[in-house]
Amino acid sequence: MAAGKLKKEQQNQSAERESADTGKVNDEDEEHLYGNIDDYKHLIQDEEYDDEDVPHDLQLSEDEYNSERDSSLLAEFSDYGEISEDDEEDFMNAIREASNFKVKKKKKNDKGKSYGRQRKERVLDPEVAQLLSQANEAFVRNDLQVAERLFNEVIKKDARNFAAYETLGDIYQLQGRLNDCCNSWFLAAHLNASDWEFWKIVAILSADLDHVRQAIYCFSRVISLNPMEWESIYRRSMLYKKTGQLARALDGFQRLYMYNPYDANILRELAILYVDYDRIEDSIELYMKVFNANVERREAILAALENALDSSDEESAAEGEDADEKEPLEQDEDRQMFPDINWKKIDAKYKCIPFDWSSLNILAELFLKLAVSEVDGIKTIKKCARWIQRRESQTFWDHVPDDSEFDNRRFKNSTFDSLLAAEKEKSYNIPIDIRVRLGLLRLNTDNLVEALNHFQCLYDETFSDVADLYFEAATALTRAEKYKEAIDFFTPLLSLEEWRTTDVFKPLARCYKEIESYETAKEFYELAIKSEPDDLDIRVSLAEVYYRLNDPETFKHMLVDVVEMRKHQVDETLHRISNEKSSNDTSDISSKPLLEDSKFRTFRKKKRTPYDAERERIERERRITAKVVDKYEKMKKFELNSGLNEAKQASIWINTVSELVDIFSSVKNFFMKSRSRKFVGILRRTKKFNTELDFQIERLSKLAEGDSVFEGPLMEERVTLTSATELRGLSYEQWFELFMELSLVIAKYQSVEDGLSVVETAQEVNVFFQDPERVKMMKFVKLAIVLQMDDEEELAENLRGLLNQFQFNRKVLQVFMYSLCRGPSSLNILSSTIQQKFFLRQLKAFDSCRYNTEVNGQASITNKEVYNPNKKSSPYLYYIYAVLLYSSRGFLSALQYLTRLEEDIPDDPMVNLLMGLSHIHRAMQRLTAQRHFQIFHGLRYLYRYHKIRKSLYTDLEKQEADYNLGRAFHLIGLVSIAIEYYNRVLENYDDGKLKKHAAYNSIIIYQQSGNVELADHLMEKYLSI
């Protein structure tokens, strides 16, 4: 410390004498000087340094120090005289320490030289002594240029001359060349390595010049020489903290705190480091220890007060004298209230840092950062506040669920009303910053009413004094998705010019966007862009607002700009990284320290601790659950009140439900790896994005293309499932219903493909596909959507999937026929040989179950519950297979299976119709010798079909029977009889569908017979528009 004062005095005196024409060193000297410094930099390379006080961050992986460089160093620093082996070794160790080299152990000799023995005073060469004398004289007369030149000459001839380096540094300091001064003193310190005070001067100067690495090294040398130099430990710890070396900074402050646990500044720094190191609970514990110590002290004061009257006057007088010698540093209020107690004894036994409102404010912030102990935080803050206000006896407030003790609501409390007047007159108001933090904790527990009660106290304060608290409350409300309330606290900030920034415009615009006030949102997003035109996130949000305002041109234009700017920013980042090294290499050499900061090992922030991740997960899950429940309730109300009759109303419903489904789909736990695949529908479950901005650009790009893409999760996430029946506030059955309803509504009102993608996502969810009933429902919903598509292959695949899963199920077989009742795609599927082979294998599988034997070519048995003791056949399988054979013109084969059906269901109209048509078509193929007999046989079945329809069915089926019989006669050329049945269709029934077909066929017959007038009449009556 004395050396530091000496340097300052010397600087002040010399500065007064310094002439105005003091110039820079000549070019030759400067070149020589920096040439030397470059040599020294090469010498100060990074190897392992053995001293435990020197930080390991200074250890670099370089080549080992070799003997050639040792020799060159000695040659440069040689005084042209013989030097002892010990002198050589000591000096080399000093240079190795300067460059973080490993210090070599001294060789043992037979002389028994003791370790650490002082070396003899060096004898200077006469020439060097003469130059040094001349340099000192020039320095004294303030001829700094001459002095600098002479000292450089001294260093050339005697590179180990401490005085030359030290005084040369003084000259640079007077000239304002502080970096050169620091470098010179740094070398001088190595030549006088045992002077820790000089090391400290160099360390402080290095820190002032922001030469962090060099400053840390110098402070480490100070601490290694004087482990009790607490200022150096403090300064080095602050440098560690600055460079992100949290573990080393924490170690330093822990040592300081152990040495002086009553320094509030050290306590605060240690608490901050604990927070930075993700040890928030340790920070809270520090302040709780201080609080408990204060509680214990107050209890001791109250106990001592009872015995104060028994103490002697002499003892009190002695204590008064001692008190005069050492004034108390804290608890002045206690001394004023209780002046007669034995304060000497209290201070000696119960010394502690005072716990006041400032300490409580810090404690409240720590509980906010902890995020998982809001309830405990609220209780602790209330307890501490009562203690500060000397109301610690009012413990009944601990059982009050709200914070009414701090406002006028306390007068409604019966227990408070029964207190003594002295207790009621005590202070109950808390500082506004603590009240706001208490409100933030309440908000984190989803107690919005109590939180707003605290925030509204801001209205009673001078606005300019608490503007930052307005912003803090508004930001927290935005984070909690209470957008309308957040607007109330953001809006007043606009009246202050210093708050009209992007930090306010951006969240305020988001709030207006969320409440669908898009015009106002657009205004604030535009203001934010004026403040920060390169912020792409704001531009993306504004583009989305234009989309919501039905301005597609501006939306697409902004989106193109954002994409281009994003590419440009990525290119700029890569270019900047590639140029960093070259820019560092070309920096001015005169501004570099000997130990360059660029050689620091790159600091990597430590990974998040499991505790930190768990805390964030709990907080996030709580917010998501509240959002899910809220949206679900809104969706239910909308469904009940508005219905889904209009496409516009359906779109609103779809938007709400899509957000819920996206939240569910983001949970990676639900998707088995073996079943996961890329998903390209409205729910992008497998695509991952590097940043939120990339996701937003991708999503808006889909909107620009007209796709139905809704905002969803950014990336897959893994969630700890704590319940087997629900997720995020909804039961799995409710989630399943949302998926199914959403798929059907989207398929109906928007896009069949998007509706199908929702079902496919649900089929990949393990909690769904492990439930047989849900699996059945998903397959039928998917079939219902596929039926709206004109995709023959997709329909056939889904039908086969159903038939395989629900093997031999008659309802599923009915669904198969219902699904293929119209259109050319249905006929193509029925006539496909693939379907014929599929059902033949199913028939064989059924027969194997029926006769309890293996059948060659049968399908695998998936239905293990087939019970057929009477060995009955399956009419559904026979009928479907017969239809497939009939559709592919295999009439004879079809008749074989239809004949088997006739035995079981002789009065089924469709069996008789198919048998009749099969006989007729077989006869028309001219592949039988008795064609006319087969036609008669076919007509017999057709008349039976007609009779069954006429006697047992409605007019619609009767009309169908007349038409089919007429069409059969038309086929075999008996047109007069065909016309009779066609006329029945035209005249006896009201339904017009078959009338058009009957009229068209009648027109063909009349035209062939030459009756054009009657044909025109039918054309005009039935086929004209």
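Yeah, the Cβs are placed from backbone N, Cα and C, and that goes for glycine too.
In this structure the noted substitutions are not present, so the sites keep their original residues.
For Ala164 (mutagenesis position), the number of other Cβ atoms no farther than 10 Å from its own Cβ, over all displayed protein chains, is 28. In Swiss-Prot, the entry for mutagenesis Ala164 to Val states: In PCF1-19; increases RNA polymerase III gene transcription. The structure shown retains the original residue.
Annotation note: Tyr172 (mutagenesis position) sits in a helical segment as assigned by DSSP. In the structure as shown, the Cβ atom of Tyr172 (mutagenesis position) sits within 10 Å of 22 other Cβ atoms. Swiss-Prot gives this note for the published mutagenesis Tyr172 to Cys: In PCF1-11; increases RNA polymerase III gene transcription.
Annotation for Ala188 (mutagenesis position): same-chain Cβ neighbours under 8 Å, separated by at least 6 residues, are Phe162, Tyr165, Glu166, Gly169, Phe198. Quoting Swiss-Prot on the mutagenesis of Ala188 to Thr: In PCF1-23; increases RNA polymerase III gene transcription.
Listed in Swiss-Prot is the mutagenesis experiment Trp199 to Arg, annotated as follows: In PCF1-15; increases RNA polymerase III gene transcription. Just so you know, the Cβ of Trp199 (mutagenesis position) picks up 29 other Cβ atoms within 10 Å once every protein chain is counted. In this structure, Trp199 (mutagenesis position) is part of a helix by DSSP.
Look at Arg728 (mutagenesis position): DSSP puts it in coil. A sphere of 10 angstroms centred on the C-beta of Arg728 (mutagenesis position) encloses 20 other C-beta atoms. Under its mutagenesis entries, Swiss-Prot includes Arg728 to Lys with the note: In PCF1-3; increases RNA polymerase III transcription two- to threefold over wild-type. Increases the amount of transcriptionally active TFIIIB.
According to Swiss-Prot, the mutagenesis experiment Arg728 to Gly carries the annotation: In PCF1-7; increases RNA polymerase III transcription.
In Swiss-Prot, a mutagenesis experiment is listed as Arg728 to Glu, annotated with the note In PCF1-8; increases RNA polymerase III transcription.
Separating the Cα atoms of Arg728 (mutagenesis position) and Trp199 (mutagenesis position) is a whole-number distance of 61 Å. Reported as a whole number, the C-alpha separation between Trp199 (mutagenesis position) and Ala164 (mutagenesis position) equals 17 Å. Annotated pair Ala164 (mutagenesis position) and Tyr172 (mutagenesis position), C-alpha to C-alpha distance, rounded: 12 Å. Secondary structure at Ala188 (mutagenesis position), as computed by DSSP, is helix.
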